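> Pulled from Swiss-Prot, these are the listed features:
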MUTAGEN   R233 to A  Complete loss of RNA synthesis in vitro
MUTAGEN   K235 to A  Complete loss of RNA synthesis in vitro
MUTAGEN   R238 to A  Complete loss of RNA synthesis in vitro
MUTAGEN   F251 to A  20% loss of RNA synthesis in vitro
MUTAGEN   F254 to A  50% loss of RNA synthesis in vitro
MUTAGEN   S269 to A  70% loss of RNA synthesis in vitro
MUTAGEN   V273 to A  80% loss of RNA synthesis in vitro
DOMAIN    286-483  domain 'RdRp catalytic'
Amino acid sequence: MDVNPTLLFLKVPAQNAISTTFPYTGDPPYSHGTGTGYTMDTVNRTHQYSERGRWTTNTETGAPQLNPIDGPLPEDNEPSGYAQTDCVLEAMAFLEESHPGIFETSCLETMEVVQQTRVDKLTQGRQTYDWTLNRNQPAATALANTIEVFRSNGLTANESGRLIDFLKDVMESMNKEEMEITTHFQRKRRVRDNMTKKMVTQRTIGKRKQRLNKRSYLIRALTLNTMTKDAERGKLKRRAIATPGMQIRGFVYFVETLARSICEKLEQSGLPVGGNEKKAKLANVVRKMMTNSQDTEISFTITGDNTKWNENQNPRMFLAMITYITRNQPEWFRNVLSIAPIMFSNKMARLGKGYMFESKSMKIRTQIPAEMLASIDLKYFNDSTRKKIEKIRPLLIDGTASLSPGMMMGMFNMLSTVLGVSILNLGQKRHTKTTYWWDGLQSSDDFALIVNAPNHEGIQAGVNRFYRTCKLLGINMSKKKSYINRTGTFEFTSFFYRYGFVANFSMELPSFGVSGINESADMSIGVTVIKNNMINNDLGPATAQMALQLFIKDYRYTYRCHRGDTQIQTRRSFEIKKLWEQTHSKAGLLVSDGGPNLYNIRNLHIPEVCLKWELMDEDYQGRLCNPLNPFVNHKDIESVNNAVIMPAHGPAKNMEYDAVATTHSWIPKRNRSILNTSQRGILEDEQMYQKCCNLFEKFFPSSSYRRPVGISSMVEAMVSRARIDARIDFESGRIKKEEFTEIMKICSTIEELRRQK
């Protein structure tokens with residue numbers, strides 16, 4: 001039957017239909033090829049916004065640097081990065097005055113974190129620029145390589161396992177005259193394959209020592225590698241994002257810890273909270289403005305958009321902020337926190353892979369690496385690329401571009417939020433000393449501004465003053481993209497507010513469907529997503545029931561597990577029909593074994609195995625959940641697993657789902673082809689790390705331990721823990737004397753081996 005789509009909306013208030021206009025169904029666009037062009041765009045734009053600043057040369061690396069701070073006051077409307085130090089410091093002072101003790105308290109909290117954080121904090125995170133190999137690696141591998149190189153160069157403070165000591169090594173390394181590193185290279189040779197008698201290319205991995213002088217090492221330590229941001233919806237053009245190396249990461253982490261601590265105490269900050277908590281926080285600010293705008297005042301809200309937030313921020317400004325925030329703190333703490341902004345003021349952007357050329361007539365392709373862009377003849381490039389390269393050439397050193405102004409995407413989200421909130425804080429009547437006043441919300445580069453005044457002229461004056469104040473702090477509110485409404489209707493971080501937040505359900509659309517982990521996890525995640533959306537996103541019962549039916553259908557097609565009594569023929573139907581016929585209680589079969597679906601919107605919280613357990617034949621139960629069955633996954637299955645859910649917007653969310661270990665919880669094996677590449681050593685390293693970490697977790701189940709503070713290695717911590725546990729178990733009679741003696745003997749042997757090593 002044909003449904004007239006307008007009928008769907010007859011009962012729906014217009015603002016609730018906002019979701020239907022979002023570009024969130026279907027696959028998001030991905031980037032292909034090189035990100036070099038996007039990176040050059042970023043570098044060139046950033047310099048253009050600060051072009052009237054002062055040029056200097058870095059004495060260590062020889063890199064030309066542009067400093068726009070305290071530069072000429074900006075022209076109206078043009079985005080610019082000329083932040084004025086005294087204005088930023090004054091905004092900080094007023095922020096502190098409105099929140100007495102906020103900086104002091106946050107510093108104390110951060111100091112505690114700094115002293116307790118272990119170096120393994122840096123293994124979190126995805127791709128990281130590995131300066132030893134000059135390319136991206138998984139974070140854990142990049143950290144291991146860095147520590148290995150440090151050790152072979154006589155830097156061993158990091159062996160304490162504390163992050164702060166690793167950072168001491170980083171500081172030391174920058175003073176060394178040279179650093180020796182091990183690099184990998186590939187040898188290719190043509191050999192005849194014994195089986196097929198064809199010629200094949202064999203790759204072998206060689207390692208060689210390489211010495212980096214101080215200048216080359218500094219350039220690498222200050223390098224941010226760049227990639228193209230994938231899966232951005234609603235944009236025509238791609239853009240570049242940066243991934244910093246291990247030298248920078250630790251320092252950034254501490255700065256962000258301090259800024260996060262401050263943001264938690266600011267009612268206008270949309271970070272670090274999320275979800276319903278964030279909505280509640282924001283609703284409070286709106287409520288305050290609406291209740292305070294008495295009958296004599298009118299209230300308007302700007303849904304704000306800033307032009308090129310990152311490219312106009314400046315690390316030197318962040319340094320000024322940190323210097324102010326930590327002004328009464330111990331010297332060592334101030335030094336640790338000021339290093340990140342100093343490194344960012346001297347950062348280099350790696351231009352990525354370079355360009356690929358192909359000649360149609362000669363059928364050959366050749367790669368022009370970024371290192372060659374400084375010297376290659378420009379006649380091979382089209383006009384726009386030629387302009388980019390000409391512009392960037394004065395900034396190039398060894399395939400990286402000097403990029404002093406600007407902050408690449410996502411590096412100092414918390415600290416830049418503090419800067420934004422400090423302007424919102426200036427809107428109180430006692431600061432504006434006029435009839436208008438403002439407040440608002442800030443989350444990284446996104447903001448909403450609420451202005452109250454007796455009349456429209458006052459509103460206009462307030463907005464103008466806000467706009468100009470922003471300019472003085474290097475923030476450029478876009479007049480084209482921001483829009484103003486009566487307070488009560490606005491959008492902030494993709495939350496739509498209309499006398500309360502409306503659910504923007506389309507944002508969640510990408511997370512519906514079959515995840516593709518395995519039959520067990522997929523069923524569990526699928527129903528959990530539906531359940532969560534009923535709780536958080538206004539997914540009504542009828543729609544949820546429909547979503548569930550669609551999900552089951554999708555699931556059956558994905559895993560070819562149509563019901564045993566269906567006519568649909570697939571590769572699995574023969575086995576499934578056989579099982580169906582043999583089974584006495586057919587309702588007990590899992591959907592993935594051709595059983596019926598027993599889910600409805602009332603029982604989504606129950607794992608399928610539990611839901612059907614009482615209905616199952618006994619021998620089916622035995623096969624399904626028997627730990628001796630080789631197909632039941634033997635990895636310790638936590639009762640709760642985490643799935644990473646990608647909403648259409650914002651960061652990936654961690655979602656918990658219940659996991660029951662059955663024959664369906666298999667884990668696919670790694671692709672073989674990786675084992676023949678240079679990545680193989682890395683894989684082995686990763687597995688070794690994994691094993692060590694798993695072992696450590698066994699000794700210290702997360703419920704029972706506070707991280708070992710103080711200086712002990714993982715092995716020492718585990719041995720001492722084993723001894724304590726053994727003694728307790730022996731004294732309470734849980735283990736026999738022989739077992740106790742054996743454990744003690746093993747512990748002593750381990751310590752002995754460590755001493756000999």
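Note that the numbers count up from 1, one per residue, in the order the chain is shown.
Including glycine, each Cβ sits where the backbone N, Cα and C put it.
Modelled residues match the original; the substitutions are not represented.
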> About how far apart, in whole Å, are the alpha carbons (Cα) of F251 (mutagenesis position) and V273 (mutagenesis position)?
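Roughly 22 Å, rounded to the nearest whole number.
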> S269 (mutagenesis position): which of the mutagenesis positions K235, R238, F254 is the nearest Cα neighbour?
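Closest by Cα: F254.
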> Could you state the whole-number distance in Å separating the C-alpha atoms of R238 (mutagenesis position) and V273 (mutagenesis position)?
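Distance (Cα to Cα, whole Å): 28 Å.
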> Determine, from DSSP, whether S269 (mutagenesis position) sits in helix, strand or coil.
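SS state of S269 (mutagenesis position) = strand.
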> Which has the fewest other CB atoms in a 10 Å radius around its CB: F251, S269, the listed mutagenesis positions?
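Across F251, S269, these mutagenesis positions, the one with fewest Cβ atoms within 10 Å is F251.
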> Using C-alpha atoms only, work out the spacing between F254 (mutagenesis position) and R233 (mutagenesis position) and round it to an integer in Å.
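A Cα-Cα distance of 32 Å.
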> Any idea what the Cα distance is from K235 (mutagenesis position) over to V273 (mutagenesis position), rounded to a whole Å?
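Given the Cα positions, K235 (mutagenesis position) is 27 Å from V273 (mutagenesis position).
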> Looking only at R233, R238, the mutagenesis positions on record, which one has the least crowded Cβ, with the fewest other Cβ atoms within 10 Å?
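Checked R233, R238; of these mutagenesis positions, fewest Cβ neighbours within 10 Å: R233.
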> Given the mutagenesis positions F254, V273, which one is most crowded in terms of C-beta atoms within 10 angstroms?
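Of the mutagenesis positions F254, V273, the highest Cβ count within 10 Å belongs to F254.
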> How many other Cβ atoms are found within 10 Å of the Cβ atom of K235 (mutagenesis position), counting all protein chains shown?
11
> What whole-number Å value do you get for the CA-CA distance of V273 (mutagenesis position) and R233 (mutagenesis position)?
24
